[in-house]
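Before any comments, here is the structure.
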Amino acid sequence: MTGDHIKVIYFNGRGRAESIRMTLVAAGVNYEDERISFQDWPKIKPTIPGGRLPAVKITDNHGHVKWMVESLAIARYMAKKHHMMGGTEEEYYNVEKLIGQAEDLEHEYYKTLMKPEEEKQKIIKEILNGKVPVLLDIICESLKASTGKLAVGDKVTLADLVLIAVIDHVTDLDKEFLTGKYPEIHKHRENLLASSPRLAKYLSDRAATPF
């Protein structure tokens, strides 16, 4: 992919594109971050394969274009290309396991989107008192089982990036929800940022968005 121009296309938010962005950042890969307004989306939609975002457009040195769609498929592709899916079959399994656990948590978050405010607050209360703590406990057990300081060993993997993206969404629902609880999750983030100065800078510089 050396010399290719990579464009990540999504709305002005973290959402389903953030794991892709963070994978490229952690790998030290330059990319163009194109953010589309909801107002402009109807006219841009026909130009995107499948008419869904996020999408990645890769243009090689000869001008040949390759499109990639489906957020986790893209993130996995980029992570594998840059050796961020574990170094052994056992590590690969643990990476995928944690991605699955994080996605279970993400599904709870997505229940709150595009809802009227009163209904949204009701759903937030239900999930924060229901499945979210259970899923966070499961994730903490996986982090405890790691053989290193990060999600799977001591090298940054896609599991680390998917996890912190989802944890940020939990914090979006209630900024105090994680305070004083789930020490493994707090320690994981601390270790991850210490392990990847590029990622730490990206997160420090990242503008606040509603999703």
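Any Cβ shown, glycine's included, is placed from N, Cα and C.
No noted substitution is present; original residues retained.
Cβ neighbours within 10 Å of Trp41 (glutathione binding site), excluding its own Cβ and spanning all shown chains: 13. Residues or ranges marked as glutathione binding site by Swiss-Prot: Tyr10, Arg16, Trp41, Lys45, Leu53, Glu70, Ser71, Asp104.
Marked as domain 'GST N-terminal' by Swiss-Prot: 4-86.
Here Swiss-Prot flags 88-211 as domain 'GST C-terminal'.
Among the mutagenesis results in Swiss-Prot, Tyr10 to Phe has the note: Loss of enzyme activity. The residue drawn here is the original one. Reduced to three states, the DSSP call for Tyr10 (mutagenesis position) is strand.
While the structure shown retains the original residue, Swiss-Prot records the mutagenesis experiment Arg21 to Leu with this note: Reduces catalytic activity 12-fold. Close to Arg21 (mutagenesis position) in the fold, though at least 6 residues off in sequence, lie Val8, Tyr31, Asp33, Tyr202, each with a CB less than 8 Å from its CB.
Arg21 to Gln appears in Swiss-Prot as a published mutagenesis result, with the remark: Reduces catalytic activity 120-fold.
All protein chains considered, the CB of Ser71 (glutathione binding site) has 21 other CB atoms within 10 Å. Proximity of Leu53 (glutathione binding site) to non-local residues of its own chain (separation of 6 or more, Cβ distance below 8 Å) is seen for Ile9, Tyr10, Phe11, Arg16, Ala17, Ile36, given in sequence order. Computed over the domain 'GST N-terminal' (4-86), the whole-number mean pLDDT of the model equals 98.
Looking only at the binding-site residues Arg16, Lys45, the densest Cβ neighbourhood within 10 Å occurs at Arg16.
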